[in-house]
Amino acid sequence: MEAERPQEEEDGEQGPPQDEEGWPPPNSTTRPWRSAPPSPPPPGTRHTALGPRSASLLSLQTELLLDLVAEAQSRRLEEQRATFYTPQNPSSLAPAPLRPLEDREQLYSTILSHQCQRMEAQRSEPPLPPGGQELLELLLRVQGGGRMEEQRSRPPTHTC
């Protein structure tokens with residue numbers, strides 16, 4: 001890709017006035033080389049930080065860079081694109097018949113029973129705090145064994 005040249009160089013104009021050695025006059029805002037940093041603007045003029053011309057070149061360069069990136073990404077996506085062939089026989093695309101309702105219900109009940117068995121197998125009693133067993137034995141002796149058994153409730157049975 002060739003670098004963009006300013007319009008005045010393409011038109012064949014001489015550009016800003018120069019002295020015998022090819023340097024611009026000291027009060028000029030032009031640069032002798034493209035790679036040289038811009039000269040400070042004369043006092044009282046309002047320019048961007050890069051100067052009016054540099055800012056437009058910067059935006060042009062940014063735009064060209066973004067175009068290159070977009071083109072490269074587009075090519076890369078095209079290279080990675082897979083081809084998809086559809087079969088000529090449309091009957092092979094017909095959906096499979098649905099299973100009867102009984103099969104679905106049986107599958108559901110099988111899954112549910114296996115999950116319930118797993119849950120029951122993984123259950124454990126919560127640990128008692130330190131000294132908890134002695135406290136329970138003391139309460140049992142004080143209140144009497146019969147009264148505690150009368151107040152005890154049965155845990156619900158799991159229907160799984």
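Cβ from N, Cα, C; glycine included.
Per Swiss-Prot, the features are as follows:
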- 62-84: domain 'GoLoco 1' (DOMAIN)
- 104-126: domain 'GoLoco 2' (DOMAIN)
- 132-155: domain 'GoLoco 3' (DOMAIN)
- A121 to D: Restores G(i) alpha binding and GDI activity of the GoLoco 2 domain (MUTAGEN)
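When secondary structure is read from DSSP and collapsed to three states, A121 (mutagenesis position) falls in the helix class. When pLDDT values are averaged over the domain 'GoLoco 1' (62-84), the model yields 90. The domain 'GoLoco 1' (62-84): residue composition by secondary structure is 19 helix, 0 strand, 4 coil, according to DSSP.
A121 (mutagenesis position) has a Cβ environment of 8 other Cβ atoms inside 10 Å.
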